[in-house]
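According to Swiss-Prot, the features are:
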BINDING   Cys179, Cys182, Cys203, Cys206  Zn(2+) 1 binding site
BINDING   Cys194, Cys197, His212, His216  Zn(2+) 2 binding site
DOMAIN    100-168  domain 'MIB/HERC2 1'
DOMAIN    237-315  domain 'MIB/HERC2 2'
MUTAGEN   Val457 to Met  In D-mib4; induces defects in Notch signaling
Amino acid sequence: MSCAATLSSAKDSTNANASGGGGGGGGGGAPTNSNTNTNTNTQSTAVGVVVSSAAGTGVGVGGGGGGGGSLPGGTTSSSSASAAGGVAAGGGGNSAAALVRRFSMEGVGARVIRGPDWKWNKQDGGEGHVGTVRNFESAEEVVVVWDNGTAANYRCAGAYDLRILDSAPTGVKHEGTMCDTCRQQPIFGIRWKCAECINYDLCSICYHGDKHHLRHRFYRITTPGGERTMLEPRRKSKKVLARGIFPGARVVRGVDWQWEDQDGGVGRRGKVNEIQDWSSASPRSAAYVIWDNGSKNLYRVGFEGMADLKVVNDAKGSNVYRDHLPLLGENGPGKGPHGFQIGDKVTVDLDLEIVQSLQHGHGGWTDGMFECLSNAGMVVGIDEDHDIVVAYNSGNRWTFNPAVLTKVSSPTTAPPEFQVGDIVKICSDVESIKILQRGHGEWADAMQLTLGKIGRVQQVYHDNDLKVEVGNTSWTYNPLAVCKVASSTASDGSCAPVIPSSERLSAILKKLFEPNVSGDATEEFVKAAANGFAARCEEYLAGAAQPSTSSASPSSGPDVNVNGVFAGHTALQAASQNGHIEVIQVLLRHAVDVEIEDKDGDRAVHHAAFGDEAAVIEILAKAGADLNARNKRRQTSLHIAVNKGHLNVVKTLLTLGCHPSLQDSEGDTPLHDAISKEHDEMLSLLLDFGADITLNNNNGFNALHHAALKGNPSAMKILLTKTNRPWIVEEKKDDGYTALHLAALNNHVEIAELLVHMGKANMDRQNVNLQTALHLAVERQHVQIVKLLVQDGADLNIPDKDGDTPLHEALRHHTLSQLKQLQDVEGFGKLLMGLRNANNKKASASIACFLAANGADLTLKNRKQQTPLDLCPDPNLCKTLVKCYNERKTDDSELPGNVAGTSSSARARAASGSLNQSSSVNMPLSSLAASSTFPAASSSSIFALNGIANEMSQSLHEDPPKSSASLDECLVCSDAKRDTVFKPCGHVSCCETCAPRVKKCLICRETVSSREKIDECLVCSDRRAAVFFRPCGHMVACEHCSALMKKCVLCRTQIDEILSFSLCCGGSGRPEKVSVAAGAMATVGLPLPDDRFMEAAAAAACANASGHSVAMNNTVVTPVAGSSNQLNSQNNLLAAAAASSNVSNLSAAGNAMVAPSNVNNFQMDDVQKLKQQLQDIKEQTMCPVCFDRIKNMVFLCGHGTCQMCGDQIEGCPICRKTVEKRILLF
C-alpha cells in the first residue's frame, strides 16, 4: 500500500467515531524547560468570586502551580494550571471542538516584522525588529509581543500592520516536501517553490540566504495546500536586516517567564547562544541562553505564542526579502482557502453517489450521515487538511470534503444590522453559542444564565459585535448569536421572524427593565453580600423592609435562606473572600452555616484564605469553623494561603492551631508548596510551628527532596538549619535517591554544596541501581558537581549494578564522532574549555581525564569484564589517561611514607613539604611554594602550586585579587579603568577612550605600534582577560585559565613568559616563566588538584614497594598481585610537586592497613544521626505525660497518651481541650 493510500485509510475512519459528541480533554503539554530543569508537580486551588452589577456575576475556581522537572529514571513531570479569580472560562467540547481550538491557534507563535500599513512609530523597535504573535483577539485584530518587551494589538484585516517572517514556530509543515539545498524534510513554515525549475523547493532560511538562482521567480506557499503567490525575482528585491532575539543578543526574563530564578533573579542578564527547536513539531521556537550566573537553559521564543525572554541589546539576524513575506491575516484565522469559515450555515446538495465518491479520503461515509442530505448544519471546525467539520441539530458532527458543501443563503449567514437600543433575544442553544462566541468576546459559564433571555443593545463595535445588557449584566455577543425581538421563539429555540403586536412589545420592555428580572431573591442576596451591603443583607434576612434597588419586596415572597446558593456559592463565601466583616457578622447573627461547601468543596475559610483576609479567618474560627477542612483536592486553607503568598493569613492560621502538615490529593504539604513558590519566610514559619519535614508526596519526595529537585538553595539552607532531624539528609526515596542524588541529577551545585558541607551528606550512598551521586553527575556531564564531589572525597571507584564506575560512565558517553575531534591532545585550550562547559562535546572526555588524575582506577572491570580503557576506542585519549595514571604513580613514590595514618591536616602538611616545621604550613600555597623552605624546588613545583591555588579559588567561587585603585585607574583621565593593552611592550595604562591619543607608552616610554581592548577570557568567558603572553603579545585569558597553558589559545604560539595584570599596569614583580611540568599538564588539559587531593596522595604513600593495600577516598584499594608494572596508583597527579628530589623518605608504615580519618568521621556522623533518629521516634511514640510508656490511647482532638495517664486526666496535655472520648489503640 502506498503512503498516500495509508493516510487516506486512516482519514476515512474519522466519521466512524465522530457521531454523538463527547467530552473533550486538555491539550498536550509543552516540553519541560530543558532536560535538567527542576520544576515538579505542584497543584493548588485558587478560589475567585467576582460579583458586580455592572460586569455580571461569576465565581471561578482554578488551580495554580507547576512546571516540569527531571526526575530519576529519565522521566519528566509537568503540569500547568492557572489561578482563576473572577469568571472562569467554560470548557467542554469534543474532538471537533479540539480541531476548532487547534485551527483558531493557527498563526499563534509566528515571528513577524512590521508590514506595509504600519503607523505605530517605533513600538517594535524599528524596521526589521522581530516580534511574536501571541493571540488573535478577533479576525481583524492580533496581539504581538515584540522582542523588546512591548505588547500591543495590531490590524490583520483590511489594513495589514504585520508581515510573517517565519511561521515555523507555529508548527506549519508541508508534508512530502524537502528543501533542495539544506535537505530539510519536511519544510516547516513558508514553502518557496521555483516557478522555472521542475520540483525545486526552498525553505525560508535558504530562500532568504540567496540559495538557487536569484533571477528565477518563485511561488510562495504559506500553508499546506494553500494558494500559490507568484513573486518577482530576488535579484532586484529589497532586503532588510532582521534584529531581535538572535545569537549574541543580551536578554532578561520576559512576560511569560515561569522558570523561577534560573536567570539569577529579576533583571539579571544572559546571552543568547543559539536559536533551537522547543519541540520537533515547532522548529526555531526557542533560544538557548547562558546567564551571567553560569546557568544555561532553553527558553520559549514563539512556541505557542510564549515569550520567556525580552531583549536588552538586540543582535543581528539574517537579511530577508521584506516585500516577499506574506501579510499576517491575508488568509485570516478561522478561514480556509475554500472560502468556508466557522459559523457558516451549509448543506449538501449533490447526489448520494457523488457525495460518497468525494468523501473518500476526507472522512469517509457512514449510514448515519443521511441526515446531512436534508438538513442544514453549521461549520464548527476546519482541520489541518482543510476538511470541514459540520454540526447538526441531532448533536452529530461530520467531516466533509469542502467540494460537497454549499453555503446556505439565509439571514443568519450575515449578521443583521443592529442599532443601540434594539431589543434582542439571546440564542438558547448552549453548544451553538459557544462556537459562535469564539473570537467574539469568547464564552464564560456565567453567560449561561442569559440564554434565551431578552436584552437591549448598549453598543455596536466596529466589527459588528454587540454589547448587550441582560438584566443587571452586560456581555459581548456575536451578532449571529442574537436576534431582534421582532420575532417569536421557534420550538427548537431558534429565532423565527414574526412581527409582534404593540402590546407584546410593551410587555417585553416592562419585563426587561425590571431590576429583578429573574425574580430570584437569593441571587440578589448573594450579590449584596459580595458587594459588602450589610444593611441590605439584614433587610433580606429580616424580610421586613424593601431593598432600595428592587421594586419587589423580600417579604412578598418566601424569606431568603441565609445559606442560599447562587452560581455555586453562598453569601458567606462571597463575603469572606472580599473581606466584608460587617456582612459576615450579620450572617453569623442569623445562624449561617460556616461549613457549607461550594462545588469544589471550598468552604468560607478557603475563600477567606484566597482573598488574603486574615481578620475574616479569626472571626470564622471563633464561630467554630474547621480550619483544617479540606476541599475536593484535599487542600486546607493553609495550602491556599501558602500558594497565594499571603503571609498574614499563614501566620493567623498557624497561630489559631491549623495543622501545618496535612497533605492534599497530590500528597503535598504546605511545606512542599512553600518550597515550590519560593516563599522562604513562610517556610521558616511552618517549621517553627512544627511542620513535618519527613512526609512524602505522591511522587515520593519529602520536603528536602523537593527543595533539591526544585533547585531552591535558600529553602535548602532553611531546612538544614531549622530541622531537628539531621538524619533526614540521608533519607532515600523508593528508588533509592537521596537529596544529593537529585541535586547531582539536576546540576544544582549550590544545593549539593549545602548538603555536603552543611548537611554532612554521605556522598557514597547508592540508589536502587547502586549509583552514587557521582555516577549521576558524570552521566549527565555536570562538571561542577563532579568537581565538588571529587574534591570533597567521594569514592571514585564504587561500581553500580552493572559493575560500572563513574569512569566507565564518562567514557561510554564519549562517542566515536566526538573522539575524532580530540586527535590533537596537545590542544590544551580546547580541552580545558571542554571541562569548563558541560555542553561541549568534549565534556565527557575531560571528565574522564579529571577522574583518572584524581584516583579513578583504570583496571576495574564491570560485569561484562570491561575496563574503562576497553570502552575508549580513541588511542590518543587512552594514552592521556594512562599518562595521568602513571605520573600519579610516579609522584606518589616521592611522598613521605609515614603520613598515611595521621590526621587530615598532618597529611596535608606532609604533602606540602613535611620538612618545614614552621608556621608557613598555614600560608597560602602560592606563598608556600615561593618560600625559602624549598631550596631545591624547581620552577615547575612552584608553578604547579600556583595552579592549585587558582583551582581552589575557582572552586570556592572567588575572583582573583584585584589591583589597587592606583594601578586600576586610567593614567590620562583618572575616571575610567584601564582596559587597553599597548603592543609590543604589553603595558596597560589607559582606558579605551584615551588610548588613541597616546603615542608612547606612559610606563616604559616605548613607541606604541598597536592597541588592543581587553575583552573577556576566551576560555571561561566569566572573567576579564588579565594575563599577557610573550612572545605572541596576546592578552586573551584570565589568571585562572592561564595557569596551565603552554600555548596561546588564540594563535597557538608557544608561551615563554606570562605577565600578570598588575605587572602590565606597572606594578612590582617579575614575569613568570612557563615550566616544563606545567606544559606537560597542559597537554593533558586538566585543572590542577588542590590540597584535598594532596591529602589522599600522602595517605597512599604509606604502602611499601611490595604493593600493600592502601585506604583512600573512603575505599580500600588493593593492587593486582604480581603486576608491578600495572597501573595500580590512584593518587593525585601532582601531589608530590612541592617535595624536592632531595627530601629524605620517612619510614614506611609497614604492612598495616590504615584507614583515613574521614572514614572514622563518617562513622561517627552516622552513629550520631542514628541516635537522633531513635530519639525522634521515641518522642513520637512515648506518652507525653509520664515519658515511660508507649502511647496507646488517643482523644478526639488527635493527641494521645498511655492508658494509665489518659484515665486520670480531664484535659488534653497538648492542646488543653476537654477530653470527650478516649479511644484505645491495639
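Each residue, glycine too, has its Cβ placed from N, Cα and C.
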To the nearest whole angstrom, what is the C-alpha distance linking Cys182 (Zn(2+) 1 binding site) and His212 (Zn(2+) 2 binding site)?
11
In this structure, which of the recorded positions Cys182, Cys203, Cys206, Val457 has the fewest other Cβ atoms within 10 Å of its Cβ?
Cys182
Under a criterion of Cβ-Cβ distance under 8 Å and sequence separation of at least 6, what residues of the same chain contact His216 (Zn(2+) 2 binding site)?
Cys194, Ala195, Glu196, Cys197, Pro233
Rounded Cα distance in angstrom between Cys206 (Zn(2+) 1 binding site) and His212 (Zn(2+) 2 binding site) is 8
Among Cys179, Cys194, Cys197, the one of these binding-site residues whose Cβ has the fewest neighbouring Cβ atoms within 10 Å
Cys197
Pairwise Cα distance for Cys203 (Zn(2+) 1 binding site)/His212 (Zn(2+) 2 binding site) [Å, integer]:
11
Can you count helix, strand and coil residues in the domain 'MIB/HERC2 2' (237-315) using DSSP?
3 helix, 38 strand, 38 coil
Around the Zn(2+) 1 site formed by Cys179, Cys182, Cys203, Cys206, which additional residues qualify by having Cβ within 8 Å of the site's Cβ center?
Asp180, Thr181, Arg183, Gln184, Ile187, Asp201, Leu202, Ser204, Ile205, Tyr207, Lys211
Tell me the Cα distance separating Val457 (mutagenesis position) from Cys179 (Zn(2+) 1 binding site), rounded to the nearest angstrom.
54
In whole Å, how far is His212 (Zn(2+) 2 binding site) from Val457 (mutagenesis position) when you measure between their Cα atoms?
58
Residue distribution over DSSP helix, strand and coil in the domain 'MIB/HERC2 1' (100-168):
6 helix, 33 strand, 30 coil
Surrounding the recorded Zn(2+) 2 site, with Cβ no more than 8 Å from the Cβ centroid of Cys194, Cys197, His212, His216 and those residues left out, we find Ala195, Glu196, Tyr200, Leu202, His213, Phe218
As a test of the contact definition, list every same-chain residue at least 6 positions from His212 (Zn(2+) 2 binding site) whose Cβ is closer than 8 Å to its Cβ.
Asp180, Thr181, Cys194, Cys197, Tyr200, Leu202, Cys206
